[in-house]
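**Student:** Would you mind keeping the following structure in view while I ask a few things?
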Amino acid sequence: MEGLLLLLPTAIIALYLYISLIRRSRKKHNLPPGSDGWPFLGETFSYLKPHSAISIGRFMEDHISRYGKIYRSNLFGEPTIVSADAELNRFVLQNEGRLFECSYPRSIGGILGKWSMLVLVGDMHRDMRMISLNFMSAARLRTRLMPEVERQTLLVLRSWREGSTFSAQEEAKKFTFNLMAKHIMSMDPGEPETEMLRREYITFMKGVVSAPLNFPGTPYWKALKSRSSILAVIERKMEERIGRRDRGDGGVEDDDLLGWAMNQSNLLKEQILDLLLSLLFAGHETSSMALALAIYFLESCPEAVRDLRDEHLAISMSGKEGECGLSWDQYKQMEFTHCVINESLRLGNVVRFVHRKAIQDVQYKGYDIPCGWKVLPVFAAVHLDSTLYSDPHRFNPWRWQSSSSKTTAANFMPYGGGLRLCTGSELAKLEMAVFLHHLVLNYQWKLAEPEQAFAYPFLDFPKGLQIKVRAIT
């Protein structure tokens, strides 16, 4: 009791200083309108309240209605400018490193690692990004990655039994995880070590999106344990290759990302470990959710499935005699497929917002963004803006074929933008296109029970997106 009484004056002083700081900032700057919410807590819990993935949620709707598309708040423990404005979002992303920099909560860096590309800034981020870009270059996509994408697609689809019911979300995760494990460390699907890594990764992901409470039994604590297990696997692979290299016994494995980072960069072991872990996270989780969304939206739009199937029937008949598998030229013919991919990403919004911080005082549209303030460009709010997209809550892949498609594309940021544009965006589109090609040619599907995607803010299908499939004969 005595200890609590001693803490009370400290808490009151801290609260007073916090309120005084906010008030001084308001007087000094012409801030956007908004609300600071509760001291310290701000409005974070309301902002993160789960809602339908094809909406921006009650919090955003109410704040935009009351304050406009640019407003201030207090989120994640920091004063924040929230932007549902397409022009400001582009301005923030295009001025990375000059006016703004990446600024995720510390808990993200704690679990992904301090050398993760998601949290790095400056020269180190540039160097890590270059390694990733070179590994996933257009030439490698054509020659090395596309055949493997098709192989992993067929492995998953051929395991489906006629008339069976299963989780499409889990199948999508299995597909993208096996693909990334193969690309990153040449690990084959179904092998005990690969399956162990996948189980650890499931635990790891639950912690990434949980509250950062690090004590035994919490998802965050379990995720840190899984992080250690995953890194141990990567480190063991590194040591095996160093041993083979010392013996002059190289191999095909050196052509994966681990070999690429070891042989064509000056990265330290710790940096390579965090790089591979973060790319496994980025390449698996977002791509699998995007694919699950496409399956979900297509199920309720038979016209789109019909047009998609017609396109892929024509493509499958265009192959050259003796040619095995899809060619790059055939992939480039998948025009409507890319409309479906774009629309799934626009409506579903896998990446709903990003974290940035002003590194100097910035003025925009008459408002001040003070140095040190967080800025959240909310892509979902732009993608679902009725002034930019007609009937924005309807799945309409044909909108990407219209005369206004250039305007539509200008406001489309599913992979971020600027210096931090997702390095795996082309690979992600390739994965979805190849999977959809074989899916629509070989199967019909329907939802086994009513379902919808929710934003937590990470996306998830609460029931796993259960579907029932029937083979096309």
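A Cβ is built for glycine as well, from the same backbone N, Cα and C atoms used for every other residue.
Every position carries its original residue.
According to Swiss-Prot, the heme binding site annotation covers C422. Quoted from Swiss-Prot for the published mutagenesis F59 to Y: Mimicking CYP90G4, increased cholesterol 16S,22S-dihydroxylase activity and production of furostanol-type steroid; when associated with K-106; A-109; F-145; S-149; S-203; G-278; G-282 and F-364. Here the residue is the original one, while Swiss-Prot reports the published mutagenesis R106 to K with the comment Mimicking CYP90G4, increased cholesterol 16S,22S-dihydroxylase activity and production of furostanol-type steroid; when associated with Y-59; A-109; F-145; S-149; S-203; G-278; G-282 and F-364. Among the mutagenesis entries in Swiss-Prot is G109 to A, noted as: Mimicking CYP90G4, increased cholesterol 16S,22S-dihydroxylase activity and production of furostanol-type steroid; when associated with Y-59; K-106; F-145; S-149; S-203; G-278; G-282 and F-364. Mutagenesis annotation in Swiss-Prot: L145 to F, described as Mimicking CYP90G4, increased cholesterol 16S,22S-dihydroxylase activity and production of furostanol-type steroid; when associated with Y-59; K-106; A-109; S-149; S-203; G-278; G-282 and F-364; the structure shown retains the original residue. According to Swiss-Prot, the mutagenesis experiment V149 to S carries the annotation: Mimicking CYP90G4, increased cholesterol 16S,22S-dihydroxylase activity and production of furostanol-type steroid; when associated with Y-59; K-106; A-109; F-145; S-203; G-278; G-282 and F-364. In Swiss-Prot, a mutagenesis experiment is listed as T203 to S, annotated with the note Mimicking CYP90G4, increased cholesterol 16S,22S-dihydroxylase activity and production of furostanol-type steroid; when associated with Y-59; K-106; A-109; F-145; S-149; G-278; G-282 and F-364. S278 to G appears in Swiss-Prot as a published mutagenesis result, with the remark: Mimicking CYP90G4, increased cholesterol 16S,22S-dihydroxylase activity and production of furostanol-type steroid; when associated with Y-59; K-106; A-109; F-145; S-149; S-203; G-282 and F-364. Record note (Swiss-Prot) on the mutagenesis of A282 to G: Mimicking CYP90G4, increased cholesterol 16S,22S-dihydroxylase activity and production of furostanol-type steroid; when associated with Y-59; K-106; A-109; F-145; S-149; S-203; G-278 and F-364. Under its mutagenesis entries, Swiss-Prot includes Y364 to F with the note: Mimicking CYP90G4, increased cholesterol 16S,22S-dihydroxylase activity and production of furostanol-type steroid; when associated with Y-59; K-106; A-109; F-145; S-149; S-203; G-278 and G-282.
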**Student:** Using C-alpha positions only, work out which of the recorded positions R106, G109, C422 is nearest to L145 (mutagenesis position).
**Tutor:** C422
**Student:** Going by DSSP, is V149 (mutagenesis position) sitting in a helix, a strand, or coil?
**Tutor:** helix
**Student:** Between the recorded positions F59, R106, G109, A282, C422, which lies closest to V149 (mutagenesis position), Cα to Cα?
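**Tutor:** Among F59, R106, G109, A282, C422, A282.
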**Student:** How far is it from S278 (mutagenesis position) to Y364 (mutagenesis position), counting Cα to Cα, in Å?
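**Tutor:** On Cα coordinates alone, these residues lie 33 Å apart.
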**Student:** At the level of the C-alpha atoms, what whole-angstrom distance separates R106 (mutagenesis position) and Y364 (mutagenesis position)?
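**Tutor:** That separation, Cα to Cα, works out to 28 Å.
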**Student:** Relative to the Cβ of A282 (mutagenesis position), which residues of the same chain, six or more apart in sequence, are found under 8 Å away?
**Tutor:** M117, L118, C422, G424
**Student:** Whole-number Å only: compute the distance from the Cα of G109 (mutagenesis position) to the Cα of T203 (mutagenesis position).
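**Tutor:** Roughly 17 Å, rounded to the nearest whole number.
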**Student:** Need the DSSP three-state call for the residue listed as 'heme binding site' to compare against my parser.
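**Tutor:** For the residue listed as 'heme binding site' - judged by DSSP and reduced to three states - the answer is coil.
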